[in-house]
Amino acid sequence: MQTRSSRMAGFGHAVPARCVDNAEIEASLGLEAGWIERRTGIRSRYWAEAGDTLSGLAERAGRMALEDAKINADDIALTLLATSTPDHLLPPSAPLLAHRLGLTRSGAIDLAGACSGFLYALTLADGFVRTYGRAVLVVAANILSRRINPAERASAVLFADAAGAVVLTPCPEVKRGVLSADLVADGSGYDLIQIAAGGSSQPFSAGMIAEDALMTMRDGREVFSRAVALMTNTSQRVLHEAELTAADISRFVPHQANARMSDAVCGNLGIEREKTVRTIGSFGNSSAATIPLSLSITNAERPLAGGETLLLTAAGAGMTGGAVVYRV
(Lines of atoms letter the chains of each structure in order from A; the text may use other names.)
(Lines give C-alpha, C1' and ligand atoms only; values in the text may rest on other atoms or scores of the structure.)
Protein backbone atom coordinates (compact mmCIF):
# COMPACT_ATOMS: atom_id res chain seq x y z
CA MET A 1 0.00 0.00 0.00
CA GLN A 2 1.34 3.43 -0.97
CA THR A 3 2.10 5.68 2.00
CA ARG A 4 3.66 8.63 0.17
CA SER A 5 4.16 10.28 -3.21
CA SER A 6 6.51 12.86 -4.66
CA ARG A 7 6.20 16.64 -4.85
CA MET A 8 7.85 19.09 -7.24
CA ALA A 9 9.51 21.27 -4.61
CA GLY A 10 11.87 23.36 -6.72
CA PHE A 11 12.47 24.42 -10.32
CA GLY A 12 15.42 25.82 -12.22
CA HIS A 13 16.65 26.55 -15.73
CA ALA A 14 19.68 28.00 -17.49
CA VAL A 15 20.76 29.01 -20.99
CA PRO A 16 24.06 30.26 -22.44
CA ALA A 17 24.64 34.00 -22.81
CA ARG A 18 24.61 34.05 -26.61
CA CYS A 19 21.15 34.57 -28.14
CA VAL A 20 20.92 33.68 -31.83
CA ASP A 21 18.00 35.10 -33.77
CA ASN A 22 16.53 33.65 -36.94
CA ALA A 23 18.06 36.27 -39.23
CA GLU A 24 21.56 34.94 -38.55
CA ILE A 25 20.63 31.36 -39.45
CA GLU A 26 18.44 32.34 -42.40
CA ALA A 27 21.32 34.32 -43.86
CA SER A 28 23.76 31.42 -43.48
CA LEU A 29 21.34 28.96 -45.14
CA GLY A 30 20.13 31.34 -47.84
CA LEU A 31 16.54 31.35 -46.55
CA GLU A 32 14.10 34.21 -46.93
CA ALA A 33 13.34 36.33 -43.88
CA GLY A 34 10.65 34.77 -41.70
CA TRP A 35 11.08 31.25 -43.11
CA ILE A 36 12.09 29.65 -39.79
CA GLU A 37 9.36 31.17 -37.64
CA ARG A 38 6.63 30.30 -40.15
CA ARG A 39 7.62 26.63 -40.15
CA THR A 40 8.75 26.07 -36.57
CA GLY A 41 7.44 28.87 -34.37
CA ILE A 42 11.02 29.64 -33.28
CA ARG A 43 12.16 33.27 -33.19
CA SER A 44 15.43 32.84 -31.31
CA ARG A 45 17.48 30.31 -29.37
CA TYR A 46 20.61 30.22 -27.19
CA TRP A 47 23.90 28.66 -28.30
CA ALA A 48 26.95 27.89 -26.19
CA GLU A 49 30.17 29.84 -26.52
CA ALA A 50 33.74 28.58 -26.27
CA GLY A 51 33.94 28.39 -22.48
CA ASP A 52 30.55 26.81 -21.90
CA THR A 53 30.19 23.16 -20.85
CA LEU A 54 27.26 20.82 -20.44
CA SER A 55 28.07 20.23 -16.78
CA GLY A 56 28.30 23.99 -16.20
CA LEU A 57 24.89 24.60 -17.76
CA ALA A 58 23.38 21.73 -15.75
CA GLU A 59 24.97 23.06 -12.56
CA ARG A 60 23.32 26.47 -12.97
CA ALA A 61 19.86 24.94 -13.47
CA GLY A 62 20.37 22.44 -10.65
CA ARG A 63 21.54 25.08 -8.19
CA MET A 64 18.51 27.25 -9.01
CA ALA A 65 16.17 24.30 -8.35
CA LEU A 66 17.87 23.41 -5.07
CA GLU A 67 17.65 27.01 -3.86
CA ASP A 68 14.01 27.19 -4.94
CA ALA A 69 13.26 24.00 -2.99
CA LYS A 70 15.06 25.35 0.10
CA ILE A 71 16.51 21.90 0.67
CA ASN A 72 19.70 20.85 2.42
CA ALA A 73 22.27 19.35 0.05
CA ASP A 74 22.58 16.27 2.29
CA ASP A 75 18.90 15.51 1.73
CA ILE A 76 19.39 14.78 -1.99
CA ALA A 77 19.82 11.02 -2.32
CA LEU A 78 19.96 10.74 -6.12
CA THR A 79 20.94 12.99 -9.03
CA LEU A 80 19.67 12.08 -12.50
CA LEU A 81 21.06 13.92 -15.54
CA ALA A 82 19.16 13.43 -18.81
CA THR A 83 21.46 14.42 -21.68
CA SER A 84 22.52 13.47 -25.18
CA THR A 85 25.60 15.71 -25.06
CA PRO A 86 27.64 14.86 -21.94
CA ASP A 87 30.99 16.52 -21.34
CA HIS A 88 32.71 13.25 -22.32
CA LEU A 89 31.69 9.81 -23.60
CA LEU A 90 33.27 8.50 -20.39
CA PRO A 91 32.92 9.19 -17.48
CA PRO A 92 29.28 10.25 -17.05
CA SER A 93 28.68 13.91 -16.24
CA ALA A 94 26.22 13.41 -13.37
CA PRO A 95 28.88 12.65 -10.70
CA LEU A 96 30.67 15.90 -11.61
CA LEU A 97 27.36 17.76 -11.43
CA ALA A 98 26.58 16.34 -7.98
CA HIS A 99 30.12 17.17 -6.79
CA ARG A 100 29.88 20.79 -7.92
CA LEU A 101 26.51 21.17 -6.21
CA GLY A 102 27.86 19.74 -2.95
CA LEU A 103 25.56 16.71 -3.05
CA THR A 104 27.93 14.49 -1.08
CA ARG A 105 25.30 11.90 -0.13
CA SER A 106 23.80 11.54 -3.60
CA GLY A 107 24.18 8.83 -6.17
CA ALA A 108 24.47 10.19 -9.70
CA ILE A 109 23.97 8.78 -13.21
CA ASP A 110 23.39 10.01 -16.75
CA LEU A 111 20.33 8.95 -18.75
CA ALA A 112 20.48 9.06 -22.55
CA GLY A 113 16.85 9.20 -23.63
CA ALA A 114 17.08 11.88 -26.33
CA CYS A 115 14.12 14.30 -26.31
CA SER A 116 12.09 12.09 -23.95
CA GLY A 117 14.93 11.72 -21.43
CA PHE A 118 13.35 14.00 -18.84
CA LEU A 119 10.14 11.96 -18.77
CA TYR A 120 12.11 8.77 -18.13
CA ALA A 121 14.16 10.49 -15.41
CA LEU A 122 11.06 12.01 -13.79
CA THR A 123 9.27 8.65 -13.70
CA LEU A 124 12.30 6.90 -12.18
CA ALA A 125 12.76 9.73 -9.68
CA ASP A 126 9.12 9.54 -8.58
CA GLY A 127 9.48 5.80 -7.99
CA PHE A 128 12.66 6.33 -5.96
CA VAL A 129 11.01 8.97 -3.77
CA ARG A 130 7.97 6.75 -3.17
CA THR A 131 10.13 3.71 -2.34
CA TYR A 132 12.88 5.26 -0.23
CA GLY A 133 11.33 8.50 1.00
CA ARG A 134 14.33 10.59 -0.04
CA ALA A 135 14.68 13.56 -2.39
CA VAL A 136 15.92 13.46 -5.98
CA LEU A 137 17.38 16.15 -8.24
CA VAL A 138 16.41 15.70 -11.89
CA VAL A 139 18.31 17.78 -14.45
CA ALA A 140 17.98 17.68 -18.24
CA ALA A 141 20.58 19.57 -20.26
CA ASN A 142 21.98 19.66 -23.77
CA ILE A 143 24.47 21.60 -25.86
CA LEU A 144 23.13 20.68 -29.29
CA SER A 145 24.69 23.62 -31.15
CA ARG A 146 28.01 21.75 -31.22
CA ARG A 147 26.37 18.81 -32.99
CA ILE A 148 24.42 20.77 -35.61
CA ASN A 149 25.41 20.31 -39.24
CA PRO A 150 25.27 23.97 -40.34
CA ALA A 151 24.55 22.90 -43.92
CA GLU A 152 21.56 20.73 -42.98
CA ARG A 153 18.45 22.88 -42.78
CA ALA A 154 16.32 20.40 -40.85
CA SER A 155 18.51 20.47 -37.74
CA ALA A 156 20.19 23.88 -38.09
CA VAL A 157 16.93 25.79 -37.68
CA LEU A 158 15.61 23.83 -34.68
CA PHE A 159 18.20 22.94 -32.10
CA ALA A 160 19.34 24.92 -29.09
CA ASP A 161 21.24 24.73 -25.82
CA ALA A 162 19.57 24.83 -22.39
CA ALA A 163 19.12 23.10 -19.05
CA GLY A 164 16.12 22.58 -16.80
CA ALA A 165 15.84 21.05 -13.33
CA VAL A 166 13.27 19.84 -10.82
CA VAL A 167 13.68 18.72 -7.21
CA LEU A 168 11.30 15.95 -6.10
CA THR A 169 10.72 15.52 -2.37
CA PRO A 170 8.57 13.04 -0.40
CA CYS A 171 4.93 13.98 0.14
CA PRO A 172 2.49 12.28 2.56
CA GLU A 173 -0.43 12.74 0.15
CA VAL A 174 -0.54 9.58 -1.97
CA LYS A 175 -2.66 11.12 -4.73
CA ARG A 176 0.11 13.47 -5.84
CA GLY A 177 3.20 12.99 -7.98
CA VAL A 178 3.06 10.68 -11.00
CA LEU A 179 -0.54 9.49 -11.36
CA SER A 180 0.16 7.57 -14.58
CA ALA A 181 3.03 7.12 -17.00
CA ASP A 182 3.43 5.50 -20.40
CA LEU A 183 7.01 5.20 -21.66
CA VAL A 184 7.45 3.67 -25.12
CA ALA A 185 10.06 2.90 -27.77
CA ASP A 186 9.87 2.13 -31.49
CA GLY A 187 13.23 0.98 -32.81
CA SER A 188 11.92 0.82 -36.38
CA GLY A 189 12.71 4.55 -36.44
CA TYR A 190 16.15 4.10 -34.91
CA ASP A 191 18.10 5.92 -37.64
CA LEU A 192 15.71 8.81 -38.33
CA ILE A 193 17.77 11.14 -36.12
CA GLN A 194 21.36 10.23 -35.34
CA ILE A 195 24.99 11.15 -34.87
CA ALA A 196 26.66 8.34 -36.78
CA ALA A 197 30.14 8.34 -35.25
CA GLY A 198 31.46 8.21 -31.72
CA GLY A 199 29.95 4.97 -30.44
CA SER A 200 31.43 1.48 -30.52
CA SER A 201 29.66 0.70 -33.82
CA GLN A 202 31.50 3.52 -35.61
CA PRO A 203 34.35 4.91 -33.48
CA PHE A 204 36.00 8.20 -34.25
CA SER A 205 38.83 7.71 -36.76
CA ALA A 206 41.43 9.80 -38.57
CA GLY A 207 39.72 9.37 -41.95
CA MET A 208 36.21 10.08 -40.73
CA ILE A 209 34.21 12.73 -42.61
CA ALA A 210 33.16 15.66 -40.43
CA GLU A 211 29.44 15.12 -41.04
CA ASP A 212 29.57 11.74 -39.28
CA ALA A 213 30.20 13.54 -35.98
CA LEU A 214 27.23 15.88 -36.50
CA MET A 215 23.49 15.40 -36.13
CA THR A 216 21.50 14.18 -39.12
CA MET A 217 17.73 14.13 -39.48
CA ARG A 218 17.08 11.65 -42.28
CA ASP A 219 13.41 12.41 -42.93
CA GLY A 220 11.86 15.39 -41.16
CA ARG A 221 8.31 14.64 -42.30
CA GLU A 222 8.53 11.07 -41.03
CA VAL A 223 9.90 12.28 -37.70
CA PHE A 224 7.04 14.79 -37.43
CA SER A 225 4.26 12.30 -38.17
CA ARG A 226 5.69 9.59 -35.90
CA ALA A 227 6.25 12.04 -33.05
CA VAL A 228 2.73 13.47 -33.25
CA ALA A 229 1.24 9.96 -33.23
CA LEU A 230 3.45 8.81 -30.36
CA MET A 231 2.76 11.86 -28.19
CA THR A 232 -0.98 11.71 -28.92
CA ASN A 233 -1.32 7.99 -28.22
CA THR A 234 0.71 7.95 -25.01
CA SER A 235 -1.12 11.03 -23.73
CA GLN A 236 -4.48 9.42 -24.38
CA ARG A 237 -3.38 6.28 -22.53
CA VAL A 238 -2.13 8.11 -19.43
CA LEU A 239 -5.30 10.18 -19.25
CA HIS A 240 -7.36 6.99 -19.45
CA GLU A 241 -5.23 5.26 -16.82
CA ALA A 242 -5.55 8.22 -14.46
CA GLU A 243 -9.32 8.34 -15.13
CA LEU A 244 -9.04 11.91 -16.38
CA THR A 245 -10.10 13.83 -19.47
CA ALA A 246 -8.46 16.71 -21.31
CA ALA A 247 -10.72 19.08 -19.37
CA ASP A 248 -9.08 17.96 -16.11
CA ILE A 249 -5.61 19.07 -17.19
CA SER A 250 -4.43 22.34 -15.64
CA ARG A 251 -1.35 22.78 -17.85
CA PHE A 252 -0.16 20.84 -20.87
CA VAL A 253 3.65 20.82 -21.18
CA PRO A 254 4.74 19.10 -24.41
CA HIS A 255 8.31 18.73 -25.61
CA GLN A 256 9.10 21.93 -27.50
CA ALA A 257 10.19 20.34 -30.78
CA ASN A 258 8.23 22.46 -33.21
CA ALA A 259 5.22 24.73 -32.66
CA ARG A 260 3.24 22.91 -35.33
CA MET A 261 3.89 19.60 -33.57
CA SER A 262 2.60 20.96 -30.26
CA ASP A 263 -0.46 22.39 -32.02
CA ALA A 264 -1.19 19.03 -33.68
CA VAL A 265 -0.96 17.07 -30.42
CA CYS A 266 -2.98 19.70 -28.56
CA GLY A 267 -5.70 19.49 -31.23
CA ASN A 268 -5.73 15.69 -31.22
CA LEU A 269 -6.21 15.64 -27.45
CA GLY A 270 -8.81 18.41 -27.35
CA ILE A 271 -6.78 20.48 -24.91
CA GLU A 272 -7.54 24.19 -24.81
CA ARG A 273 -4.76 26.21 -26.40
CA GLU A 274 -4.42 28.53 -23.41
CA LYS A 275 -3.52 25.56 -21.18
CA THR A 276 -0.47 24.73 -23.32
CA VAL A 277 2.90 25.95 -22.07
CA ARG A 278 5.00 27.29 -24.97
CA THR A 279 8.65 28.27 -24.75
CA ILE A 280 9.90 27.26 -28.20
CA GLY A 281 9.57 30.79 -29.61
CA SER A 282 12.35 32.19 -27.42
CA PHE A 283 14.35 29.06 -26.57
CA GLY A 284 14.11 26.64 -29.52
CA ASN A 285 14.45 22.87 -29.19
CA SER A 286 16.95 21.76 -26.54
CA SER A 287 15.81 18.12 -26.60
CA ALA A 288 15.26 16.67 -23.09
CA ALA A 289 15.72 20.09 -21.48
CA THR A 290 12.60 21.66 -22.99
CA ILE A 291 10.05 20.23 -20.53
CA PRO A 292 11.85 21.10 -17.25
CA LEU A 293 12.83 24.49 -18.70
CA SER A 294 9.16 25.08 -19.56
CA LEU A 295 8.10 23.97 -16.07
CA SER A 296 10.55 26.40 -14.48
CA ILE A 297 9.43 29.29 -16.69
CA THR A 298 5.68 28.67 -16.28
CA ASN A 299 6.15 28.34 -12.52
CA ALA A 300 7.99 31.68 -12.44
CA GLU A 301 5.24 33.35 -14.46
CA ARG A 302 2.35 31.78 -12.54
CA PRO A 303 3.37 29.56 -9.62
CA LEU A 304 2.14 25.98 -9.79
CA ALA A 305 -0.47 25.44 -7.09
CA GLY A 306 -1.05 22.29 -5.07
CA GLY A 307 -3.62 20.10 -6.80
CA GLU A 308 -2.86 21.26 -10.35
CA THR A 309 -2.71 18.38 -12.82
CA LEU A 310 0.01 18.45 -15.47
CA LEU A 311 0.21 16.46 -18.69
CA LEU A 312 3.77 16.08 -19.99
CA THR A 313 4.65 14.36 -23.27
CA ALA A 314 7.65 13.97 -25.56
CA ALA A 315 9.06 11.99 -28.48
CA GLY A 316 12.58 11.83 -29.81
CA ALA A 317 15.42 9.92 -31.43
CA GLY A 318 15.40 6.17 -31.15
CA MET A 319 12.48 6.50 -31.30
CA THR A 320 11.68 6.97 -27.64
CA GLY A 321 8.81 8.81 -26.06
CA GLY A 322 6.00 8.84 -23.58
CA ALA A 323 3.61 10.82 -21.45
CA VAL A 324 3.15 11.46 -17.74
CA VAL A 325 0.25 12.81 -15.70
CA TYR A 326 1.67 14.57 -12.65
CA ARG A 327 -0.33 16.11 -9.82
CA VAL A 328 1.48 19.01 -8.19
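Backbone N, Cα and C define each Cβ position, glycine as well.
What Swiss-Prot says about this one:
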- Arg39 to Ala: No change in activity. Loss of activity; when associated with A-153; A-221 and A-260 (MUTAGEN)
- Cys115 to Ser: Loss of activity. Biotin auxotroph (MUTAGEN)
- Cys115 to Ala: Loss of activity. Binds modestly malonyl-ACP. Increases binding to glutaryl-ACP (MUTAGEN)
- Cys115: active site (ACT_SITE)
- Arg153 to Ala: No change in activity. Loss of activity; when associated with A-39; A-221 and A-260 (MUTAGEN)
- Arg221 to Ala: No change in activity. Loss of activity; when associated with A-39; A-153 and A-260 (MUTAGEN)
- His255 to Ala: Retains low activity (MUTAGEN)
- His255: active site (ACT_SITE)
- Arg260 to Ala: Exhibits poor activity. Loss of activity; when associated with A-39; A-153 and A-221 (MUTAGEN)
- Asn285 to Ala: Loss of activity (MUTAGEN)
- Asn285: active site (ACT_SITE)
Using all protein chains in view, find how many other C-beta atoms are within 10 Å of the C-beta of His255 (mutagenesis position).
30
State the Cα to Cα distance, in Å, between Arg260 (mutagenesis position) and Arg39 (mutagenesis position), rounded to an integer.
7
Mutagenesis positions compared (Arg39, Arg153, Arg221) - the one with the fewest other Cβ atoms within 10 Å:
Arg221
